[in-house]
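Undergrad: Have a look at this one before I ask anything.
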Amino acid sequence: MEDPQSKEPAGEAVALALLESPRPEGGEEPPRPSPEETQQCKFDGQETKGSKFITSSASDFSDPVYKEIAITNGCINRMSKEELRAKLSEFKLETRGVKDVLKKRLKNYYKKQKLMLKESNFADSYYDYICIIDFEATCEEGNPPEFVHEIIEFPVVLLNTHTLEIEDTFQQYVRPEINTQLSDFCISLTGITQDQVDRADTFPQVLKKVIDWMKLKELGTKYKYSLLTDGSWDMSKFLNIQCQLSRLKYPPFAKKWINIRKSYGNFYKVPRSQTKLTIMLEKLGMDYDGRPHCGLDDSKNIARIAVRMLQDGCELRINEKMHAGQLMSVSSSLPIEGTPPPQMPHFRK
């Protein structure tokens, strides 16, 4: 997901390129320079310890912007963690996170600075809002395969992508209609009590409240938006099953969403095993805030990850969808699209 390279006379200070940005996503790392190809790498005229960069031939890349970006990336790749933090601090950027995250953050800072001179970043501003949803559902210890999960908490966190602030939240508990008694395991895991679900509305009633709330926010009409989840299960399993149980058609506005685990793994180049909520927070230098497995608290923490990723230059975009009742991936090569205005789905006949 990134790269390119520059044509500067050997021996001259091409470090000015480092003030501009890093390589675009999708390229390759520049090769390590040989002694005769290298010189000290500089940021704002200051040398980095032992960091070097290479000059490149004019035929390597057609656009000099990307040549400069590639040279910058090579320098950043060879910086120590302390150097990375110092440079990030200098630009008043977040300094928490593991080394790979710090490198990605600094590269994207330089990349954005340079590319802003060429063109506006369409994807960054495409969605005005992101709705983070993390359902809680009935469960039993060991999750036996025959157990039917019913949604018992419906939270939504409204993230403004321009201010990077949580603008509002929605939370409603839901009364289950098949397994009406919560298991001790479920109560302990989620913190949701039997009394809370007994006094709650049924799923169709809660879904109607969610949709009315989203309409008040003018999502899909005045503002472009997308849903975002931590994994595929919230939409492809929990919402899908719940709609069947409640005899509702699957709501069109929930057919496509951003799976932040996929976005995180692709952006920071980490394996799937490193994309659990607590691990993502840890790698970004953050602690979980709130009660784990509280749907609203989980959603707020997912929003914190989304904010950090946007700050680091990630283009959060729809990457999963439901089609004919099946989970499918959405290619990043397709045009970016928004989510339709929320509408209450019809009941099945």
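Even glycines carry a Cβ here, placed using N, Cα and C.
Heads up, here are the entries from Swiss-Prot:
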type	residues	note
ACT_SITE	Glu136	active site, proton acceptor
ACT_SITE	His293	active site, proton acceptor
BINDING	Asp134, Glu136, Asp298	Mg(2+) 1 binding site
DOMAIN	130-306	domain 'Exonuclease'
MUTAGEN	Lys92 to Ala	Does not inhibit RNA-binding to the stem-loop structure. Does not inhibit RNA-binding to the stem-loop structure, when associated with A-104
MUTAGEN	Arg96 to Ala	Does not inhibit RNA-binding to the stem-loop structure
MUTAGEN	Lys99 to Ala	Reduces slightly RNA-binding to the stem-loop structure
MUTAGEN	Lys104 to Ala	Does not inhibit RNA-binding to the stem-loop structure. Does not inhibit RNA-binding to the stem-loop structure, when associated with A-92
MUTAGEN	Arg105 to Ala	Inhibits RNA-binding to the stem-loop structure
MUTAGEN	Tyr109 to Ala	Reduces slightly RNA-binding to the stem-loop structure; when associated with A-110
MUTAGEN	Tyr110 to Ala	Reduces slightly RNA-binding to the stem-loop structure; when associated with A-109
MUTAGEN	Lys111 to Ala	Reduces RNA-binding to the stem-loop structure but not 3'-end histone mRNA exonuclease activity; when associated with A-112
MUTAGEN	Lys112 to Ala	Reduces RNA-binding to the stem-loop structure but not 3'-end histone mRNA exonuclease activity; when associated with A-111
MUTAGEN	Met235 to Ala	Inhibits RNA-binding to the stem-loop structure and 3'-end histone mRNA exonuclease activity
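Show me how these features fit into the shown structure, please.
TA: The DSSP secondary structure for Glu136 (active site, proton acceptor) is strand. Neighbours of Glu136 (active site, proton acceptor), defined as other CB atoms within 10 A of its CB across all chains, total 24.
In sequence order, Glu136, Leu189, Thr190, Gly191 make up the list of same-chain residues 6 or more apart from His293 (active site, proton acceptor) whose Cβ falls under 8 Å from its Cβ.
The number of other Cβ atoms within 10 Å of the Cβ belonging to Asp134 (Mg(2+) 1 binding site), over all protein chains shown, comes to 28.
Taking Cβ-Cβ distances under 8 Å and a sequence gap of 6 or more within the same chain, Lys92 (mutagenesis position) has no neighbours at all.
Sequence-distant neighbours of Arg96 (mutagenesis position) (same chain, six or more apart, CB under 8 Å from its CB) are Leu284, Gly285, Met286, listed in sequence order. Under the three-state DSSP scheme, Arg96 (mutagenesis position) falls in the coil class.
Just so you know, the Cβ of Lys104 (mutagenesis position) picks up 23 other Cβ atoms within 10 Å once every protein chain is counted.
Less than 8 angstroms from the CB of Arg105 (mutagenesis position) sit Leu88, Leu93, Glu94, Gly97, Gln311, Asp312, Gly313, each of them six or more residues away in the same chain. Arg105 (mutagenesis position) falls within a helix when secondary structure is assigned with DSSP.
Within 10 Å of the C-beta of Tyr110 (mutagenesis position) we count 26 further C-beta atoms, all protein chains included.
According to DSSP, Lys111 (mutagenesis position) sits within a helical segment. Counting Cβ atoms from all protein chains shown, Lys111 (mutagenesis position) has 24 others lying within 10 Å of its own Cβ.
A simple way to gauge crowding: the CB of Met235 (mutagenesis position) has 24 other CB atoms within 10 angstroms, across all the protein chains here.
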Undergrad: Just name the winner among Lys99, Lys112 (the mutagenesis positions) by count of other CB atoms within 10 A of its CB.
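TA: Top count of Cβ atoms within 10 Å goes to Lys112.
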Undergrad: According to DSSP, which kind of secondary structure is Asp298 (Mg(2+) 1 binding site) found in, if we only use helix, strand and coil?
TA: helix
Undergrad: Check each residue in the chain of Asp298 (Mg(2+) 1 binding site) that is at least six apart in sequence and keep those whose C-beta is under 8 Å from its C-beta; list them in sequence order.
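TA: The answer is Asp134, Pro155, Asp230, Leu277, Gly290, Pro292.
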Undergrad: Can you tell which of the mutagenesis positions Lys99, Lys104, Met235 lies nearest to Lys111 (mutagenesis position) in space, using Cα positions?
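TA: So, spelling it out, the nearest of the mutagenesis positions is Lys104.
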Undergrad: Compute the centroid of the Cβ atoms of Asp134, Glu136, Asp298, then list the same-chain residues not in that set whose Cβ lies within 8 Å of it, in sequence order, for the Mg(2+) 1 site.
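TA: Going along the sequence, the neighbours appear as Phe135, Glu153, Pro155, Asp230, His293, Cys294, Gly295, Leu296, Asp297, Ser299.
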